[in-house]
Structure formats: C-alpha cells, structure tokens
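**Q** As annotated in Swiss-Prot:
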type: MUTAGEN; residues: His21 to Arg; note: In S11; may confer PZA resistance; when associated with V-49
type: ACT_SITE; residues: Ser25; note: active site, schiff-base intermediate with substrate
type: MUTAGEN; residues: Ile49 to Val; note: In S11; may confer PZA resistance; when associated with R-21
type: BINDING; residues: Thr57, Gly73, Ala74, Ala75; note: substrate binding site
type: ACT_SITE; residues: Tyr58; note: active site, proton donor
type: MUTAGEN; residues: Ala128 to Ser; note: In S6; may confer PZA resistance
type: MUTAGEN; residues: Glu130 to Gly; note: In S13; may confer PZA resistance
type: MUTAGEN; residues: Val138 to Ala; note: In S9, S10; may confer PZA resistance
Amino acid sequence: MLRTMLKSKIHRATVTCADLHYVGSVTIDADLMDAADLLEGEQVTIVDIDNGARLVTYAITGERGSGVIGINGAAAHLVHPGDLVILIAYATMDDARARTYQPRIVFVDAYNKPIDMGHDPAFVPENAGELLDPRLGVG
C-alpha cells in the first residue's frame, strides 16, 4: 500500500508579491526551498490563512536570501501580497517508510527568514504568540 504523507511545510509565510500575468506557480526564496527540501517544479499546496483559499501549483526558485513568496498566474486572484500562507508538499511512499518518515517543518518570521525548523507537524515553537501574526512585529 502507498500512503500520501506530509513531506514539507513552510508555516505562516508572508506573500511578498503577486503577478497575475505570469504563467503560473509560486516563487519561493531558495533558502526556504532548501530548508523545506523543495525542488523546482515540485507540487505544492498553498493555504491562505487570511481568506481560507487553497490551491495547488508548483514551486519555482526565487532569489536566495530575498524572502520572496510570489504568487503567480491565476492564483493571484486568490492570494495577495501581505497574506499569510502555509506552503505544503506531500510525498507518496510505501507503508513502512511512511511510519518512520520525518517531514521538514519550517517556521518563518515576518520577513520569511527561517526561525525554527523541525520534523514534528504538531510542534509549536516557544514564540508561537509572535508567529500567530508575524506582521505585528514588522516595522
């Protein structure tokens, strides 16, 4: 039996730009792609925390260190700059691997810089209060 499991999650990233006229995808800072073990072209689900929108697209590599989370193409109708999003990737694996697999969970600050990384999808960092809306700390 094969199971589809959580592979990677970038938690509560801030959308930095949206380009309706781009061909599609989500642009993700190369540092975040590395931290979350995402490859260019990999399928990702975007969950918009602000409005509840959910969509599936693919990742493209953004400038390293830029903090970019760019929503491209038709998805720009659903997700807007400043929105908080969760980026999720799944992997299909056999039952034995699924029982031992540890996903990559990346928490980011208001500038989309990794501040906590782990493997437990239920883990909440000590500074979770600040992560509830990292935009409050910007400025």
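Cβ atoms are placed via backbone N, Cα and C, with glycine included.
Because the structure is a prediction, the values reported are computed rather than measured.
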**Q** Can you give me the residues near the recorded substrate site, meaning same chain, not Thr57, Gly73, Ala74, Ala75 themselves, Cβ no more than 8 Å from the center of the site's Cβ atoms?
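**A** The surrounding set, listed in chain order, is Gly24, Ser25, Val26, Leu55, Ile71, Asn72, Ala76, Leu78.
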**Q** List the recorded positions among Ser25, Ile49, Tyr58 whose C-alpha is within 10 Å of the C-alpha of Ala75 (substrate binding site), in sequence order, or say none.
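**A** Near Ala75 (substrate binding site) by Cα: Ser25.
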**Q** For the C-alpha pair, I'd like the distance in angstrom between Ile49 (mutagenesis position) and Ser25 (active site, schiff-base intermediate with substrate), rounded off.
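**A** About 18 Å separate the Cα atoms of these two residues.
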**Q** Using DSSP and three states only, what is Ile49 (mutagenesis position)?
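**A** DSSP call for Ile49 (mutagenesis position): coil, neither helix nor strand.
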**Q** How many Å lie between the Cα of the residue listed as 'active site, schiff-base intermediate with substrate' and the Cα of Thr57 (substrate binding site)?
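**A** About 5 Å separates the two Cα atoms.
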**Q** Can you name the recorded positions among Thr57, Tyr58, Gly73, Ala74 whose CA is within 10 A of the CA of His21 (mutagenesis position)?
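**A** Gly73, Ala74, listed in sequence order.
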**Q** Could you tell me which of these recorded positions, Ile49, Ala74, Ala75, has the greatest number of Cβ atoms within 10 Å of its own Cβ?
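**A** By the 10 Å Cβ neighbour count, Ala75 comes out on top.
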**Q** Rank the recorded positions His21, Ser25, Thr57, Tyr58, Gly73 by how many other Cβ atoms lie within 10 Å of each Cβ and give me the one with the fewest.
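**A** Fewest other Cβ atoms within 10 Å, among the recorded positions His21, Ser25, Thr57, Tyr58, Gly73, is found for His21.
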